[in-house]
Amino acid sequence: MKFLGIAALVAGLLAPSLVLGAPAPGTEGVNLLTPVDKRQDSQAERYGGGGGGGCNSPTNRQCWSPGFNINTDYELGTPNTGKTRRYKLTLTETDNWIGPDGVIKDKVMMVNDKIIGPTIQADWGDYIEITVINKLKSNGTSIHWHGMHQRNSNIQDGVNGVTECPIPPRGGSKVYRWRATQYGTSWYHSHFSAQYGNGIVGPIVINGPASANYDVDLGPFPLTDYYYDTADRLVLLTQHAGPPPSNNVLFNGFAKHPTTGAGQYATVSLTKGKKHRLRLINTSVENHFQLSLVNHSMTIISADLVPVQPYKVDSLFLGVGQRYDVIIDANQAVGNYWFNVTFGGSKLCGDSDNHYPAAIFRYQGAPKALPTNQGVAPVDHQCLDLNDLKPVLQRSLNTNSIALNTGNTIPITLDGFVWRVNGTAININWNKPVLEYVLTGNTNYSQSDNIVQVEGVNQWKYWLIENDPDGAFSLPHPIHLHGHDFLILGRSPDVTAISQTRYVFDPAVDMARLNGNNPTRRDTAMLPAKGWLLIAFRTDNPGSWLMHCHIAWHVSGGLSNQFLERAQDLRNSISPADKKAFNDNCDAWRAYFPDNAPFPKDDSGLRSGVKAREVKMKW
């Protein structure tokens, strides 16, 4: 396998970006009616829901149930469904596994015997109870419910070393229980080192209203980079060199080998004249994707569980950890169409050995054949996501009242191949989670936990994140926050990712660039290379919440901090039953680690530069 050091990476950055979907050798005439077709036909019936009140329909997706619709403030009110959805996720590992593109991997980890686990589905307002059984041979685990706010349930966030001890291997188990206070599309994944890169991921669909009408819900469509080596080995390699390109890209678990033609293209069935909702999820460890469907536009209706006003695009940048719900109007001639992935930003935001990763969107009645039109190259998004989406549920701030507070600076920098936040690479303690400090009233937190204490009830907190302005080389980062959506008040000027033009936030110039009038709101946003990002969230959800880069190698290398929000309120919110479950799980883990574990902890303990500083309001 080829690995690039930083020097080699820089030398290759100006190579042309990958272009468009093209058939792998020897695939012409192959029967492309894959199991995805059947799965998604059933999804068209299962997903979407009816809201209990029967008002949600193809001609009125804005309605949900009596008293609840697209304009309801879901942070203040949630339907009382009286339902609990129960799931069981069993984690296992397999040796010498034949992958989707025919290449044998010496080890994979699975959820319910699949590298993409079952979809967790519920209606807005349901409780969800998930039993996780860890049958891995030597790894602990914890499962994080990405993007779910966990309002008043921080203890269910699923982050080992923060909200819990890991679940021990060889049969250890844990029951997570939380309420679906939001709706839309997300995913779950392991938060134990880089473990999710070995296959421990799965979609989440919370049925609810939508900002535009559609006929068919196609269900979740996860996309991920795919490596023939294990994530564990890749983490160790990235501690000494730049990351390798992915070996392939999976579309809903399917892929074609770029040279042998082994495997299958994922296929999605469209009905002529119908509008289809597709739930896009980037579950990668490193690759960001530019997506386009030949001869079709996409209308965005949701970004990271935040419903937005319909926004039409011809192509879409999907960063690691991000989700978009889009509507595709099947208004073209009956036929087969390439759904293409390309890599922009001079490959600063990902690369693959498969130069033409693609899936097939097939109209009902079309022949089972490869598409013939490769389409045209989409615009290069330069590793930047959309920042002009308008949320349906509005949040606005007066940006003129923002003042910098340099006393709350949180520098995040690259030191060799170690990422440091506030001068420290986060290194959580599996045996003593931060929540244990909170439960016992111990405020002597470890420096390596990178804790920023945040107080004040329902106050807006502002954070300016600057991307390694003093370093010689900088990369874009998908910044993800647990427990909250954040308002994107501004970012540095759009430039090419390769330019490495330095942009340090200058209040005299950049205050005018800020937008507080219902700006884009989400839980994962791109921090430009050598640039800045200014975000805000409200202190309405007590918890210890990670903010981290969602590139697995970077968070594994330390790029993360914790916002400990309203610690005393957090302590008071935890029930005796949850506290007992927490202690029982930690006792089980400590009986295993480190004395009975065959391997030491060799990274931050999470999935495994930049400055962040708090900005306060003037009074």
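Positions of Cβ are set from backbone N, Cα and C atoms, glycine also.
What Swiss-Prot annotates here:
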- His144, His480: Cu cation 1 binding site (BINDING)
- His191, His482, His548: Cu cation 3 binding site (BINDING)
- 216-373: domain 'Plastocyanin-like 2' (DOMAIN)
- 431-566: domain 'Plastocyanin-like 3' (DOMAIN)
- Ser17 to Pro: In strain: Oak Ridge (VARIANT)
- Gly21 to Ala: In strain: Oak Ridge (VARIANT)
- Ile98 to Leu: In strain: TS (VARIANT)
- Lys114 to Asn: In strain: TS (VARIANT)
- Ser292 to Leu: In strain: Oak Ridge (VARIANT)
- Phe317 to Leu: In strain: TS (VARIANT)
Which of Lys114, His191, Phe317, His480, all recorded positions, has a Cβ with the fewest other Cβ atoms inside 10 Å: Lys114
Of the recorded positions listed as His144, Ser292, His480, the one whose CA lies nearest the CA of His548 (Cu cation 3 binding site): His480
Cβ neighbour count (within 10 Å, all chains shown) around His482 (Cu cation 3 binding site): 28
Number of other Cβ atoms within 10 Å of the Cβ of His144 (Cu cation 1 binding site) across all protein chains: 26
Cα-Cα distance linking His480 (Cu cation 1 binding site) and Ile98 (variant position), given in Å to the nearest integer: 33
His191 (Cu cation 3 binding site) as reference: those recorded positions from Lys114, His144, Phe317, His480 with C-alpha within 10 Å of it: His144
For the domain 'Plastocyanin-like 3' (431-566), residues assigned helix / strand / coil by DSSP: 25 helix, 48 strand, 63 coil
Spatial separation of His482 (Cu cation 3 binding site) from His144 (Cu cation 1 binding site) - C-alpha basis, Å: 10
Cα-to-Cα gap, His482 (Cu cation 3 binding site) vs Phe317 (variant position), nearest whole Å: 21
